[in-house]
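Here is what Swiss-Prot says about this protein:
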DOMAIN    22-276  domain 'Protein kinase'
BINDING   Val28, Gly29, Cys30, Gly31, Ala32, Phe33, Ala34, Lys35, Val36, Lys51  ATP binding site
ACT_SITE  Asp144  active site, proton acceptor
DOMAIN    305-329  domain 'NAF'
MUTAGEN   Asn311 to Ala  No effect on binding to CBL2
MUTAGEN   Phe313 to Ala  Loss of binding to CBL2
MUTAGEN   Ile316 to Ala  No effect on binding to CBL2
MUTAGEN   Ser319 to Ala or Asp  No effect on binding to CBL2
MUTAGEN   Phe322 to Ala  Loss of binding to CBL2
Amino acid sequence: MVDSDPVEFPPENRRGQLFGKYEVGKLVGCGAFAKVYHGRSTATGQSVAIKVVSKQRLQKGGLNGNIQREIAIMHRLRHPSIVRLFEVLATKSKIFFVMEFAKGGELFAKVSKGRFCEDLSRRYFQQLISAVGYCHSRGIFHRDLKPENLLLDEKLDLKISDFGLSALTDQIRPDGLLHTLCGTPAYVAPEVLAKKGYDGAKIDIWSCGIILFVLNAGYLPFNDHNLMVMYRKIYKGEFRIPKWTSPDLRRLLTRLLDTNPQTRITIEEIIHDPWFKQGYDDRMSKFHLEDSDMKLPADETDSEMGARRMNAFDIISGSPGFNLSGLFGDARKYDRVERFVSAWTAERVVERLEEIVSAENLTVAKKETWGMKIEGQKGNFAMVVEINQLTDELVMIEVRKRQRAAASGRDLWTDTLRPFFVELVHESDQTDPEPTQVHTTS
């Protein structure tokens, strides 16, 4: 069922604007849990796509994990054939993905009008394999590749979108395989149907084979009105390649749609395939992030004081309802994590905190950015404080604490330190939207 709720605009903004940063235009797409609108940056005029997701529908559908993965994964990816995620905003009931706008629409809409020639099929397949290989090299498997998830930009170049079903390498079980049944029926690999575990890279390659077949033929290789009959065809690899297909493409399709994942062609082999190599720019397979997977853009890295400026991705990643620490952090080492928003400067917070911990005879080690590690009570207390610039006027202070009962019986956190952080909290107006959580606990 499609989410029929209207777009929720923060109350302090004019109707049709999102946090005063984006003008929200016409609806360009919708699904069971999200709607996508065309938008425009009020600062630059740049066109963006705004994907609006209902938190309530996610929670009812048990899909919080999907949205967490999509935020985490898209934030890490920088490739010309992958839709760019600019930022994530949120209110109490909605999450807003602000993404690159693909003006050309879905590849599915183009191919549904008729099959492509081999040269055009090859061009899109080259862009697809470049992006998929890039994801795999970073331990990310899409698991739901299909023409509906492939968009086109204004130059009609391909862009992969919708990473909601994607898997990370940390989801692989001890047998080295993934075990979650994912994907769209006609694109599902035979080993997924067998429910014995599968290699995420291999099933993406199978889906790429289905996509290439569709581009060349104009129809699906495995299709039947009876789902079980279709699954049997997939499992046995029963398909016919159109007679107009060239011998080189025929050989490549046969290797892509090999029902045995052990002998199925690999990304490296695809790149060296004779049909694939025609007109291929080798630079497309050599995209690297230069160790910047989780870095912010240059204008967001450091303020004049040196406190790191947070973007909305950092904020929503830290909110209790959508905690991404399992994907990135080591929060399990601490028994409590709290966040406070304050109008104090980072320098002032550090100076005052140093005075308090000095009076308590605690050991302090300063971090490179604005923050510190505090230890004391003969190893029974440890705390890490990090201060990040939220806006020009506000900072967010994250406190990670581990504490065991001290011999004195005194609770250092409850009696002394937490009251200090509560004191400096910036009290937000009651009508403010909720892109941040003020002094939250996870």
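Cβ atoms are placed via backbone N, Cα and C, with glycine included.
Nope, none of those substitutions made it into this model, it's the original residues.
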I'd like the number of other C-beta atoms within 10 A of the C-beta of Asp144 (active site, proton acceptor), please. 20
So Val36 (ATP binding site), by the Cβ count within 10 Å over all chains shown, scores 20
Please give me the CB contact count at 10 A for Cys30 (ATP binding site), counting all chains in the structure. 14
Between 0 and 100, where does the mean pLDDT of the domain 'Protein kinase' (22-276) sit? 83
In whole Å, how far does the CA atom of Ala34 (ATP binding site) lie from that of the residue listed as 'active site, proton acceptor'? 17
On a simple 10 Å Cβ count over all chains shown, which one of the binding-site residues Val28, Ala34 is most densely packed? Ala34
Distance [Cα-Cα, Å, rounded] between Asp144 (active site, proton acceptor) and Val36 (ATP binding site): 19
